[in-house]
Amino acid sequence: MDEMATTQISKDELDELKEAFAKVDLNSNGFICDYELHELFKEANMPLPGYKVREIIQKLMVDGDRNKDGKISFNEFVYIFQEVKSSDIAKTFRKAINRKEGICALGGTSELSSEGTQHSYSEEEKYAFVNWINKALENDPDCRHVIPMNPNTDDLFKAVGDGIVLCKMINLSVPDTIDERAINKKKLTPFIIQENLNLALNSASAIGCHVVNIGAEDLRAGKPHLVLGLLWQIIKIGLFADIELSRNEALAALLRDGETLEELMKLSPEELLLRWANFHLENSGWQKINNFSADIKDSKAYFHLLNQIAPKGQKEGEPRIDINMSGFNETDDLKRAESMLQQADKLGCRQFVTPADVVSGNPKLNLAFVANLFNKYPALTKPENQDIDWTLLEGETREERTFRNWMNSLGVNPHVNHLYADLQDALVILQLYERIKVPVDWSKVNKPPYPKLGANMKKLENCNYAVELGKNPAKFSLVGIGGQDLNDGNPTLTLAVVWQLMRRYTLNVLEDLGEGQKANDDIIVNWVNRTLSEAGKSTSIQSFKDKTISSSLAVVDLIDAIQPGCINYDLVKSGNLTEDDKHNNAKYAVSMARRIGARVYALPEDLVEVKPKMVMTVFACLMGRGMKRV
């Protein structure tokens with residue numbers, strides 16, 4: 001495309017377009033493809049029939065994709081906004097982007113800013129998140145310097161600037177992610193703040209937050225849309241942690257006639273929440289809802305839900321809480337919503353939404369409101385049904401969780417909730433190939449929504465293509481692995497593919513830093529030992545299976561060699577170590593690695609148990625950080 005199109009745009013407009021582009025480009029590969037457009041319209045929650053959305057996307061791809069490579073580059077995106085500005089299609093596209101979380105109003109045109117959708121969206125999120133964080137951290141002595149924040153000012157954007165609140169919120173969502181001993185709480189110089197923000201961002205990444213576009217400087221500057229985007233991911237991970245069958249067997253009460261436990265386990269947390277709300281609504285004789293936006297605007301479903309889940313005082317030591325339904329017949333929507341929220345308050349669940357958020361059907365905040373209700377009062381009984389195979393509910397292994405978090409942190413779409421079920425159409429695997437510089441021909445890929453008939457065939461074709469790419473050009477070892485195995489969700493064989501993707505991703509980072517020199521296990525081990533001895537450390541490693549790694553001393557020493565003086569050796573145990581000592585060392589080592597800027601996905605247990613694959617990623621990430629020393 002010629003440069004002409006971008007010349008008449010002001011720098012501010014160009015920055016806004018870049019920001020908008022990043023919001024649509026979910027996997028951050030620099031291009032927008034049609035499934036990302038589908039996702040955009042789905043998230044924007046616009047009152048458009050499905051065929052209309054498909055029509056708009058088709059038109060955008062035809063008009064925007066000028067070099068016909070099946071995707072829209074940034075220049076083509078700019079062209080859409082300039083040349084197609086006045087068309088209805090472009091207006092709808094703009095509206096969808098403005099409704100997606102964020103803060104800039106595209107193009108700065110009066111029609112857009114007068115709608116004010118964007119600004120008011122994030123104001124509401126800010127208000128909701130501030131109240132949630134205030135409550136969560138009200139008794140934490142380390143946060144007294146910023147808590148409570150005023151939800152009506154910009155307190156939040158200043159409060160996250162030193163990294164402490166972010167670290168605390170990450171630990172509330174996934175306990176023990178960050179070793180408290182690694183958080184700098186005193187004498188907060190700019191350098192020390194930078195370390196806290198590294199720790200927060202790399203830990204957020206390790207629990208599955210997509211932080212590719214966020215840097216420590218963005219958080220220090222309190223950039224609102226980035227702060228809110230990151231906080232929402234952290235809060236959501238915490239809210240959704242228990243909406244999962246292996247952690248909450250009573251969810252099996254939501255099984256429908258003829259449905260297997262396996263089918264129920266494939267649902268996302270959002271789908272399970274909707275199923276849960278409808279289970280209680282059916283029991284109350286009220287109609288079902290299809291979403292947490294348009295269908296809850298009148299608060300009537302919420303009244304019935306609260307009435308169903310409120311404790312009836314029948315169990316030992318359970319206080320009875322009566323829900324007053326008189327507000328149900330209030331004629332004014334806002335007053336009805338306020339009356340409903342007063343009842344939610346009796347349950348200690350007046351969180352995330354204001355009456356206006358309910359009436360406007362804000363999907364994100366209403367989802368959070370319902371998730372919080374579920375966590376406090378699920379009101380489900382585990383079925384004593386004989387024909388349920390409870391052995392299926394083993395829950396994911398640590399390794400599976402690490403792989404899943406790694407994928408999600410790279411921004412794959414759809415979000416991976418269940419490692420095997422969510423990879424059965426290979427879309428996520430194909431996106432990961434792009435991340436490891438294996439080109440994917442997206443015109444060969446079948447994308448959802450799949451047809452009712454033959455859906456599995458379409459998914460299998462994708463899986464076959466994924467295996468084909470793995471053999472060549474990726475040169476993976478895939479002996480005995482076929483597309484059918486991915487499509488079946490075969491755990492061992494799917495893991496074999498996923499591990500090779502993660503390994504290649506890790507090595508690519510090193511090769512980029514080492515001017516393209518090939519990296520492998522021996523090179524990493526040699527670098528580790530050389531760096532340790534040059535820093536005068538007595539530790540060394542033979543290989544990634546070396547049993548001495550279980551003390552984490554080699555990792556701790558390597559961190560101190562990369563950034564001299566950063567380790568507080570008073571906190572590190574050596575000599576004859578108990579299991580607790582080993583675990584404490586490993587926890588400190590992983591957090592300190594993240595604090596000095598290494599994006600470590602492995603868990604402390606991986607070091608203690610010397611899991612060679614994960615140990616390799618730890619040393620490779622540290623080598624990457626070590627090579628960045630200027």
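Every residue gets a Cβ built from N, Cα and C, even glycine.
Nope, none of those substitutions made it into this model, it's the original residues.
Annotated features in Swiss-Prot:
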DOMAIN    12-47  domain 'EF-hand 1'
BINDING   D65, N67, D69, K71, E76  Ca(2+) 2 binding site
DOMAIN    123-239  domain 'Calponin-homology (CH) 1'
DOMAIN    267-378  domain 'Calponin-homology (CH) 2'
MUTAGEN   W499 to C  When tested in vivo, most C-499 knockin pups die within the first 2 days after birth; they display several phenotypes at late gestation and neonatal time points, including diaphragm abnormalities and anterior body-wall defects
**Asked** So what sits near K71 (Ca(2+) 2 binding site) in its own chain, CB-to-CB under 8 Å and at least six residues off in sequence?
**Response** F31, I32, C33, D65, W442
**Prompt:** If H, G and I count as helix, E and B as strand, and all else as coil, what does DSSP give for W499 (mutagenesis position)?
**Reply:** helix
**Prompt:** Helix, strand or coil: which one is K71 (Ca(2+) 2 binding site) in, per DSSP?
**Reply:** coil
**Fill in**
Here the Cα-Cα span from W499 (mutagenesis position) to E76 (Ca(2+) 2 binding site), rounded to a whole number of angstrom, reaches 35
**Prompt:** Taking DSSP three-state, what's E76 (Ca(2+) 2 binding site) in: helix, strand or coil?
**Reply:** helix
**Asked** What are the DSSP helix, strand and coil residue counts for the domain 'EF-hand 1' (12-47)?
**Response** 24 helix, 1 strand, 11 coil
**Prompt:** Taking the centroid of the Cβ atoms of D65, N67, D69, K71, E76 (Ca(2+) 2 site), which other same-chain residues have Cβ within 8 Å of it?
**Reply:** F31, G64, R66, K68, G70, I72, S73
**Prompt:** Any idea what DSSP makes of D65 (Ca(2+) 2 binding site), helix, strand or coil?
**Reply:** coil
**Message:** Can you tell me how many other Cβ atoms are located within 10 Å of the Cβ belonging to E76 (Ca(2+) 2 binding site)?
**Reply:** 21
**Request:** Would you mind ranking the binding-site residues D65, D69 by how many other Cβ atoms sit within 10 Å of each Cβ and giving me the lowest?
**Result:** D69
